[in-house]
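**Student:** After the structure tokens below, expect a handful of questions from me.
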Amino acid sequence: MMWGAGSSMAWFSAGSGSVNVSSVDPVEEPTGPATLLPSPRAWDVVLCISGTLVSCENALVVAIIVGTPAFRAPMFLLVGSLAVADLLAGLGLVLHFAADFCIGSPEMSLMLVGVLAMAFTASIGSLLAITVDRYLSLYNALTYYSETTVTRTYVMLALVWVGALGLGLVPVLAWNCRDGLTTCGVVYPLSKNHLVVLAIAFFMVFGIMLQLYAQICRIVCRHAQQIALQRHLLPASHYVATRKGIATLAVVLGAFAACWLPFTVYCLLGDADSPRLYTYLTLLPATYNSMINPVIYAFRNQDVQKVLWAICCCCSTSKIPFRSRSPSDV
């Protein structure tokens, strides 16, 4: 999609070589009033389908959080921010497909590249904010539920979305390679230098998340040991509970790394002459991160599951008993 030159993503080829600025093989200028639109390739269709699934999943999460008054706690605000970002990413993929292969508008395609850059940045930023919130809820357990927590949540969300908006506007307003394809990176029309900056920012975020989750593991192990001693539980019970908690954190961080690390590394190593196939193969898992985020951060929550069951049964959600849950449960 956004990695095709000109008005489309279809300067893709299975091997390396010079960049083709047209969407298909060179053709004569059209003699009629109609504009020749490129034909989508299999990878383009797969990404469009992925965008549709991402949009549907996250639209459901947004609808649940907005439509359920009980979901106004800071942790649900952060999950809602993540869902909105992933929803924009899914819609951006679908609309970019339409802009390239149905409308043929280079200007619309460029704007949607900015939307995708903003959405994916906001998604990663929201994941970092959720990690920070989880850590603080355990580190400052006694003072977590206060007005300060709400204020801090809004500040984090503001920083995430302002930063994402800035990074999304950069390729639209100035920093792109539409006028100089030799400066392009693996994703058109983002320049190589721009992608390097984004990759470095990702590694910084990933490093912070890794450090915070390591601290969370230490706190969880210490708390589990203290509870086991107070309740005179067997050591086996302590280790089982601790191992389960650490396994959950490993799944959360591992899914994030598996989805984004291949594409980020490829952005650093590749350039405009790199095989287009590798761009698709590394970018597709990155879109899957927006597909699994609702499962990890929303649908696993028991209160969200209650609302889903109520919706499926056409029942009112106003009488559903919700229990107080900490961010580490989300």
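Just so it is clear, glycine is given a Cβ too, placed from its N, Cα and C backbone atoms.
This is the original sequence, none of the listed changes applied.
This is the feature table in Swiss-Prot:
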type: MUTAGEN; residues: Asp133 to Ala; note: Loss of plasma membrane localization; when associated with A-134
type: MUTAGEN; residues: Arg134 to Ala; note: Loss of plasma membrane localization; when associated with A-133
**Student:** Where does Arg134 (mutagenesis position) sit by DSSP, helix, strand or coil?
**Tutor:** helix
**Student:** Let's check the environment of Asp133 (mutagenesis position): how many other CB atoms sit within 10 Å of its CB?
**Tutor:** 25
**Student:** I'd like the Cβ neighbour count for Arg134 (mutagenesis position), meaning other Cβ atoms within 10 Å of its Cβ, all protein chains included.
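**Tutor:** That number is 22.
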